[in-house]
Amino acid sequence: MKSSKLFALAGVTLLAATTLAACSGSGSSTKGEKTFSYIYETDPDNLNYLTTAKAATANITSNVVDGLLENDRYGNFVPSMAEDWSVSKDGLTYTYTIRKDAKWYTSEGEEYAAVKAQDFVTGLKYAADKKSDALYLVQESIKGLDAYVKGEIKDFSQVGIKALDEQTVQYTLNKPESFWNSKTTMGVLAPVNEEFLNSKGDDFAKATDPSSLLYNGPYLLKSIVTKSSVEFAKNPNYWDKDNVHVDKVKLSFWDGQDTSKPAENFKDGSLTAARLYPTSASFAELEKSMKDNIVYTQQDSITYLVGTNIDRQSYKYTSKTSDEQKASTKKALLNKDFRQAIAFGFDRTAYASQLNGQTGASKILRNLFVPPTFVQADGKNFGDMVKEKLVTYGDEWKDVNLADSQDGLYNPEKAKAEFAKAKSALQAEGVQFPIHLDMPVDQTATTKVQRVQSMKQSLEATLGADNVIIDIQQLQKDEVNNITYFAENAAGEDWDLSDNVGWGPDFADPSTYLDIIKPSVGESTKTYLGFDSGEDNVAAKKVGLYDYEKLVTEAGDETTDVAKRYDKYAAAQAWLTDSALIIPTTSRTGRPILSKMVPFTIPFALSGNKGTSEPVLYKYLELQDKAVTVDEYQKAQEKWMKEKEESNKKAQEDLAKHVK
């Protein structure tokens, strides 16, 4: 579910009935096979787990390629390709023993080779040579890797990864990272067979070619058809096949138009689980007939947001009619008071209700980029630490609630006050009003269009259409993705405001969120803020992002005291919140579903590619014949939480055994 954690905005909706008709039912087949049928929303542009930065790829490859460790259903790190591991007492050297029964297989299930320690070395070298989008995860962590990527050293053997023998791979870090093992679930640290890689050349990991990959995971990819379907089959020779309970997985593409279809397809057996849309015309009737089966899932750690393009270069999709309007919009977005007016004037409960309905709107709301309960120290959640820092930025933050599941930002009076300050300053710069803000949206995705329309309504009502106009650009899905999610560089980011992306954490540390928009090296500055990192960007300087980077860097340099580290990251998050450069909106989960998945059997994690809160990982997943009831779910949740606490405690105690 999480490739480097860049997500296209979820909540799109259902596939056409004709598409689903081709899929088998969600129960057992005539041969007694278990089939899981679900949906997907975004086609991958490749299957290259070593270089990608997109969830569209990882949602597929994380089911077919295993790394060193994975998550169990309680979120613990358990053996995968590594049957054992150790860390040196100084925290700088991690050593993993590769299991002897780990094999590579073709897409047809034929054994190709054993998985060896050298495969992990080959994988990282390939990622470095190809300038992987996910290098940010490890480039400054592994000794010598940054120098190799920058060309300061040419010999990869000088990088801190070694195959000590066929079964042992060792990593040497620049500084201790208590969360290092959580990074091993990510594709950039996964193995690849060198002989196969060389044989495929540029055809390695093609988007629609299952034969362009080798498989060492629980499933084999059998077919992938753009805007149609993805199919997996259980790997019969997988070393841990007893924990693979679903024989086939069939995913169908959603086009986002008919929001009544998911429930219909669940009821007729076409889907094993269905995301529900309370704003659909049929939901009221569904509540009457299946009220005991409508379950709201837990909020996860993925944060969707609205980004601000502070350095827009392209204007193919725009309602602006003059260079003066373009210049005025850019000056406005560079003004913090203006951005805060947007943040405070945006009714995010109304926005979320377009997806989750009035009753469920609050269940997905989020106020911080880093979720407030993501980490804890000294008895305080991360959100509490941020609040202590945030109030020092001004009175506007004193009564703001940063907890999940409520809108702590929306305040029309604050919005008007901030806008008044901004307008006075901007008029002195010759800015023309109203400010026109282009916001692209997939015109075929009903709930996406409704959300953007809701944002337009609340902002224009609060700030006045004579001051701010949201110009909705309704485009084809591919057009929207190509100028947001899939844009190759900042020049392709053709928007002023965008809610088309989100971020999920790669590992268990606040840096996994906050590093990604550092102006010098952040991988998502173009996606969220409209400029390419690594440049001496004038707009980034204007909004103070280099000051933000200093805060993040200082936090990252604290490697001995976790409480101090988190406190420093809280200071960086407080700066980011005050800047209003990105406006968090919702989590991915916390939404109503109908399901025949046995509750809490999928692998769980708040970060990484091997744990999820959504049905995008299929190892461990178990199915039942009838729809889960609310009572069953609540009892299972209570039982799982108790078991999780006990299991996590034992896992923490067992860590001492790995220090050598």
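Any Cβ shown, glycine's included, is placed from N, Cα and C.
In this structure the noted substitutions are not present, so the sites keep their original residues.
Natural sequence variation is annotated in Swiss-Prot for PHE7 to Leu, with the remark: In strain: R6 / R800.
Quoted from Swiss-Prot, the note on natural variant GLY27 to Asp is: In strain: NCTC 11906, SP-VA92, SP-496 and SP-VA96.
What Swiss-Prot says about the natural variant THR30 to Ala is this: In strain: R6 / R800 and R6x.
In the three-state DSSP scheme, GLU166 (variant position) falls into the coil class. Every protein chain shown contributes to the tally, and the Cβ of GLU166 (variant position) ends up with 13 other Cβ atoms within 10 Å. The note that Swiss-Prot attaches to the natural variant GLU166 to Asp is: In strain: NCTC 11906, SP-VA92, SP-496 and SP-VA96.
Annotation of the natural variant VAL246 to Ile in Swiss-Prot: In strain: R6 / R800 and R6x; the original residue is retained in the structure shown. The number of other Cβ atoms within 10 Å of the Cβ belonging to VAL246 (variant position), over all protein chains shown, comes to 21.
For LEU368 (variant position), the count of additional Cβ atoms within 10 Å of its Cβ stands at 25 [all protein chains shown]. Quoted from Swiss-Prot, the note on natural variant LEU368 to Ile is: In strain: NCTC 11906, SP-VA92, SP-496 and SP-VA96.
One entry in Swiss-Prot concerns the natural variant GLN432 to Thr. Its note says: In strain: R6 / R800, R6x, NCTC 11906, SP-VA92, SP-496 and SP-VA96. Same-chain residues at least 6 positions away in sequence with a Cβ under 8 Å from that of GLN432 (variant position) are, in sequence order, GLU324, GLN325, SER328.
Just so you know, the Cβ of THR612 (variant position) picks up 24 other Cβ atoms within 10 Å once every protein chain is counted. The DSSP secondary structure for THR612 (variant position) is coil. Among the natural variants that Swiss-Prot reports, THR612 to Ala is described with the note: In strain: SP-496.
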Among the variant positions listed here (GLU166, VAL246, THR612), which has the Cα closest to the Cα of LEU368 (variant position)?
-> THR612
Expressed in Å to no decimal places, the gap between the Cα atoms of THR612 (variant position) and GLU166 (variant position) is 32
What's the CA-CA gap between GLU166 (variant position) and VAL246 (variant position) in angstrom, rounded?
-> 32
